[in-house]
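Everything on this sheet refers to the single structure shown next.
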Amino acid sequence: MGLHFSVLASGSTGNMLYVGTDEKKLLVDAGLSGKATEALFKQAELNINDVSGILVTHEHSDHIKGLGVLARKYDLPVYANEKTWNAMEHLIGNIPTDQKFIFSVGDVKTFGDIEVESFGVSHDAAEPMFYAFHNNNRKLALITDTGYVSDRMKGVIKGANAFVFESNHDVEMLRMGRYPWSIKRRILSDVGHVCNEDAALAMADVITDETKHIYLAHLSLDNNMKELARMSVSQVLEEKGFGVGEAFEIHDTDPKMPTKIQYV
């Protein structure tokens, strides 16, 4: 079994990604309660006791809600950059010092046979960052919670065999929706979230012949729909000359249901 993953949950109510190999299993974020997380692991037919560490992207509650509980219950080391630690420590409760580790932006760390590269994104958090996972010339890239995708970010994630990529909102749905203008402005800003079309334009710059799977992630429950996101992204990519459904597959994610285990 090579590098594989499951998007356990994705959306504004909670985010978690499982990444593993035969040798090592990791969790990125813990945005649901401990009980909900355990239920998702069972649903995905994964064993939470196999997880050997949690990587944190940033301190927003939909990414750390269950972090303290899981770290304490399963004696898991937690990795985050210094600014994120400072921002979230009062939110997650006490975690023993020997379980707290610094993973700085731009660093590369090795966990068993998985090499993990972190990179900064543009979001209204202390120092948000996401990850690219490498194993035996296979690569998985995770990028959500960013207002735009810069050339620097693209440089890290380009050529991944699989992407978990933010496709947060449809701009028209957001503009016409019930959110107050202050929240709309925040989502549309450079430190907010990427819309369907902008996500697709960024994808067009990082997809290569090696890319086989794209998972559309962090969809807004109020300002997007799975079918709309998939259609919008597919349309832009097809206009750019990509063979959606032939060269690679586009997949949905869900806030309450894990995706099937996908090998990279």
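All residue numbers here begin at 1 and follow the chain in the order shown.
Here the Cβ of each residue, glycine as well, is placed from N, Cα and C on the backbone.
Original residues throughout; no substitutions modelled.
Quoting Swiss-Prot on the mutagenesis of GLY11 to Thr: Moderately increases mutation frequency. When other Cβ atoms within 10 Å of the Cβ of GLY11 (mutagenesis position) are tallied across all protein chains shown, the result is 20.
The note that Swiss-Prot attaches to the published mutagenesis GLY14 to Thr is: Moderately increases mutation frequency. In sequence order, GLY31, LEU32, ALA36, ASP62, LYS65, PRO255 make up the list of same-chain residues 6 or more apart from GLY14 (mutagenesis position) whose Cβ falls under 8 Å from its Cβ.
Note: ASN15 (mutagenesis position) has non-local neighbours ALA9, ASP29, GLY31, THR57, ASP62, HIS63, THR144, ALA217, HIS218, i.e. same-chain residues 6+ apart with C-beta under 8 A of its own C-beta. ASN15 (mutagenesis position) falls outside any helix or strand according to DSSP and counts as coil. As a published mutagenesis entry, ASN15 to Ala appears in Swiss-Prot alongside the note: Moderately increases mutation frequency.
Among the mutagenesis entries in Swiss-Prot is ASP29 to Asn, noted as: Significantly increases mutation frequency.
Among the sequence features in Swiss-Prot, the mutagenesis site GLY31 to Thr is noted as follows: Significantly increases mutation frequency.
Looking at Swiss-Prot, the entry for mutagenesis of THR57 to Ala says: Significantly increases mutation frequency. THR57 (mutagenesis position) has a Cβ environment of 27 other Cβ atoms inside 10 Å.
In sequence order, THR84, ALA87, HIS123, ALA125, ALA126, GLU127, PRO128, MET129, ASP145 are the residues near HIS58 (divalent metal cation 1 binding site), counting only same-chain partners six or more apart with C-beta under 8 A. A coil conformation is recorded for HIS58 (divalent metal cation 1 binding site) in the three-state DSSP classification, outside any helix or strand. The annotation divalent metal cation 1 binding site is assigned in Swiss-Prot to HIS58, HIS60 on the grounds of similarity to another entry.
Positions annotated as divalent metal cation 2 binding site by Swiss-Prot: ASP62, HIS63, ASP145.
For the mutagenesis result HIS123 to Ala, the note given in Swiss-Prot is Significantly increases mutation frequency. Abolishes nuclease activity toward nicked-circular dsDNA. Classification of HIS123 (mutagenesis position) by DSSP places it in coil, neither helical nor stranded.
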Checklist entry - Once the chains shown are all counted, how many other Cβ atoms turn up within 10 Å of the Cβ of HIS60 (divalent metal cation 1 binding site)? => result 21
Item to check | Residues flanking the divalent metal cation 2 site, with Cβ no more than 8 Å from the Cβ centroid of ASP62, HIS63, ASP145 and excluding those residues themselves | outcome: SER12, ASN15, ASP29, GLY31, THR57, HIS58, HIS60, SER61, ILE64, THR144, HIS218
Checklist entry - If you measure HIS60 (divalent metal cation 1 binding site) to GLY11 (mutagenesis position) at Cα, how many Å is it? => result 12
Item to check | Which of ASP29, ASP62, ASP145, the listed recorded positions, has fewest other Cβ atoms within 10 Å | outcome: ASP62
